[in-house]
Amino acid sequence: MSRPRRRGRDINGVLLLDKPQGMSSNDALQKVKRIYNANRAGHTGALDPLATGMLPICLGEATKFSQYLLDSDKRYRVIARLGQRTDTSDADGQIVEERPVTFSAEQLAAALDTFRGDIEQIPSMYSALKYQGKKLYEYARQGIEVPREARPITVYELLFIRHEGNELELEIHCSKGTYIRTIIDDLGEKLGCGAHVIYLRRLAVSKYPVERMVTLEHLRELVEQAEQQDIPAAELLDPLLMPMDSPASDYPVVNLPLTSSVYFKNGNPVRTSGAPLEGLVRVTEGENGKFIGMGEIDDEGRVAPRRLVVEYPA
């Protein structure tokens, strides 16, 4: 039986999209997938429609390694409206409570300090976490509140930017699983006035260079430019991509000789010199260091395959 024809291009890499405000992360993903005519695409950590900023879009084989970005730290710029609390903790929700803003600068500094370091956070009902197989926001839209357990997060840095009138601006560098809306809602309660997010921008994900972010508008301009020059759009679009193994850039590299990489790519653990004693590794082959997948050091010190790059015939 012949293999079913794959739709789209076998293009592999990560695009650092600057997501526009008012668009869901999935809508942004689908637009990028169509522009690149990619056979597969996935994003790593959704941004709310209200939010803008860095949304890594993994194309092709890079989708296999997107999970490593989900575990990475992130940096945000947020502006909160003080004195108003909403049901979603952001400006897209309904105002449920209004209170005067009466705290002092000293009280603000003390409240902010309670959110630095290792803390416990109860996720918002308006989140994509699941309870009994159903997303929390689906319960919330039905007016149902379900129990949520506090989860450990780390706020590595919380910078005070400004406080003018009923607006408070902060910059937050945090671990995976941190909900900025929840931090703002909890901060508003500590200050006794309530608060919600009116502006949120993701400044950075992991160690990705901010200057490599691109907008949907720029991608469309490149497609038009390619048409005018009568060249394939891929010639202008593909250089924007980060390497497919960039989501796992924090892991050490093990380079296999071609004689060993054949066995590794067939699913077999292999021995090699220079491997760490334990943990996950990025595996490359040959003198050019071509990335072939992720491995893990097994109990016998061998590099065992965990996720492999598949090369499809043209």
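Heads up, the Cβ atoms here are built off N, Cα and C, so glycines get one too.
The DSSP secondary structure for D48 (mutagenesis position) is coil. Over all protein chains present, the Cβ of D48 (mutagenesis position) has 22 other Cβ atoms lying within 10 Å. Residues or ranges marked as active site, nucleophile by Swiss-Prot on the basis of sequence analysis: D48.
The secondary structure of R202 (substrate binding site), as reduced to three states from DSSP, is extended strand. Long-range Cβ neighbours of R202 (substrate binding site) (same chain, at least 6 residues apart, Cβ-Cβ under 8 Å): L47, A51, T52, G53, M54, L55, K74, R75, Y76. Per Swiss-Prot, the feature substrate binding site maps to H43, Y76, Y179, R202; the stated evidence is sequence analysis.
Listed in Swiss-Prot is the mutagenesis experiment K19 to M or R, annotated as follows: Reduced structural stability and decrease in activity. Classification of K19 (mutagenesis position) by DSSP places it within a strand. K19 (mutagenesis position): 28 other CB atoms within 10 A of its CB, across all protein chains.
P20 to G or L appears in Swiss-Prot as a published mutagenesis result, with the remark: Reduced structural stability and no change in activity.
Here Swiss-Prot describes H43 to A as a published mutagenesis experiment; the accompanying note says: 330-fold decrease in catalytic efficiency. Residues within less than 8 Å, Cβ to Cβ, of H43 (mutagenesis position) and separated from it by at least 6 positions along the same chain comprise S25, N26, A28, L29, L55, P56, I57, C58, S66.
For the mutagenesis experiment H43 to Q, the note given by Swiss-Prot reads: 50-fold decrease in catalytic efficiency.
In the three-state DSSP classification, H43 (mutagenesis position) falls within a strand. Swiss-Prot lists H43 to N among its mutagenesis entries, and the accompanying note reads: 180-fold decrease in catalytic efficiency.
Mutagenesis annotation in Swiss-Prot: H43 to F, described as 2-fold decrease in catalytic efficiency; the structure shown retains the original residue.
Here Swiss-Prot describes H43 to G as a published mutagenesis experiment; the accompanying note says: 250-fold decrease in catalytic efficiency.
The note that Swiss-Prot attaches to the published mutagenesis D48 to C is: Loss of activity.
In the three-state DSSP reading, C58 (mutagenesis position) counts as strand. Under its mutagenesis entries, Swiss-Prot includes C58 to A with the note: Slight increase in activity. Slight increase in activity; when associated with A-174 and A-193.
The mutagenesis experiment C174 to A is recorded by Swiss-Prot, whose note states: Slight increase in activity. Slight increase in activity; when associated with A-58 and A-193. Classification of C174 (mutagenesis position) by DSSP places it within a strand.
For C193 to A, Swiss-Prot lists a mutagenesis experiment annotated as follows: Slight increase in activity; when associated with A-58 and A-174. The Cβ of C193 (mutagenesis position) lies under 8 Å from the Cβ of L82, G83, R99, P100, V101, T102, F103, each of these being in the same chain and 6 or more residues away along the sequence.
In Swiss-Prot, a published mutagenesis experiment is listed as C193 to V, annotated Slight increase in activity.
Recorded residues K19 (mutagenesis position) and Y179 (substrate binding site) have their alpha carbons 18 Å apart, per Cα-Cα distance.
A gap of 11 Å separates the Cα atoms of Y179 (substrate binding site) and D48 (mutagenesis position). It is 10 Å from the Cα atom of P20 (mutagenesis position) to that of D48 (mutagenesis position). Whole-number maximum of the Cα to Cα distances across the substrate-binding residues H43, Y76, Y179, R202: 18 angstrom.
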